[in-house]
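Encoded as structure tokens, the structure appears first; notes follow it.
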Amino acid sequence: MVIKLKNKKNDYSKLERKLYMYIVAIVVVAIVFVLYIRSMIRGKLGDWILSILENKYDLNHLDAMKLYQYSIRNNIDIFIYVAIVISILILCRVMLSKFAKYFDEINTGIDVLIQNEDKQIELSAEMDVMEQKLNTLKRTLEKREQDAKLAEQRKNDVVMYLAHDIKTPLTSIIGYLSLLDEAPDMPVDQKAKYVHITLDKAYRLEQLIDEFFEITRYNLQTITLTKTHIDLYYMLVQMTDEFYPQLSAHGKQAVIHAPEDLTVSGDPDKLARVFNNILKNAAAYSEDNSIIDITAGLSGDVVSIEFKNTGSIPKDKLAAIFEKFYRLDNARSSDTGGAGLGLAIAKEIIVQHGGQIYAESNDNYTTFRVELPAMPDLVDKRRS
């Protein structure tokens, strides 16, 4: 996966000003230093060189003067320029050693991140932009670590809950099968009743085992999409038909409000899983003898699908329902409780489709809304 980073301009003005002032100071100091030295040795340097030429090389005064004139005095500007350059290089080396402290500060800040120390990262005033970035990164890493620990704790709690819930139907299955085994001459009606109860408990046990596998698979696989042209209206109708027995048992009804030609591009299996999870929650937490409204349609350049049911979700829980291993039913009811992965996976699937999912709730109703990118031909068709 290729991540494109935005070329965001950062404010390094303080550092730039300091660097500029250092450069100006180096040039000025080098020039002043060379000119000062020149003024100090003016006249003295010539006499000293003439003395060496006359005494060490046995030159007469006139020859020594000519050699000094042609070799040194006529090239004095070059010597001055060379001296200035050398001075600048020396001062630059000193300046670089001063600037090295900024890298030391950054390294210290990175060490704080690596060692996860509980303290703020502090840099020089000129590095305030980098200081803010490092502290932001530190807070982000700390939050991710806390979220990971919280998710792991929830996962452990869910595993414990499911282990407890598995024991309940398993105990019932063993009990009823023992009765059937001990009383082969049991009346047919009673035997049929026990078999029916045992079968229901076995189905529940299968569901809980599937939840265990769901927990195992969640962090081991990446959601991949196989997109195709989907008849969204037909998918919603088929889904509500499948939920009819579960809904009718409590006097509930799912009503679809959507155009029959509504289509969308996506992975049919993954989207069906999303809608099934939402409807499953609506069926589990809505009031008896109520209607679950499913409204779908084109809104601008997105296809919107809403599930509205009676009942409310507290605000503190509403903000967390899309987190993995989060369960609304704190009592972990064996009939409605799950691993808390349904809505978390639903969100991942919708995000993979380039859409979004969110929930709203008031005192009377709860609404889950899914928005998916509309196909261009559908948008053009509705506009024409």
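Easy rule for this one: first residue shown is 1, then count along the chain.
Keep in mind that glycine also has a Cβ here, set from the backbone N, Cα and C atoms.
Sequence unchanged from the original; the noted substitutions are absent.
Marked as domain 'Histidine kinase' by Swiss-Prot: 161-376.
Among the mutagenesis results in Swiss-Prot, His164 to Gln has the note: Inhibits activation of VanR by VanS. The residue drawn here is the original one.
Experimental mutagenesis is annotated in Swiss-Prot for Thr168 to Lys, with the remark: Reduces phosphatase activity, with phospho-VanR as substrate, significantly. No affect on autophosphorylation. Around Thr168 (mutagenesis position), a 10 Å sphere centred on its CB holds 14 further CB atoms from the protein chains shown.
Swiss-Prot documents Asn309 to Asp as a published mutagenesis change and attaches the note May reduce stability or perhaps induce abnormal folding of protein. DSSP assigns Asn309 (mutagenesis position) to a strand in the three-state reduction. With a 10 A radius on its CB, Asn309 (mutagenesis position) counts 24 other CB atoms from all the protein chains.
Reduced to three states, the DSSP call for Thr168 (mutagenesis position) is helix. Annotated pair Asn309 (mutagenesis position) and Thr168 (mutagenesis position), C-alpha to C-alpha distance, rounded: 30 Å.
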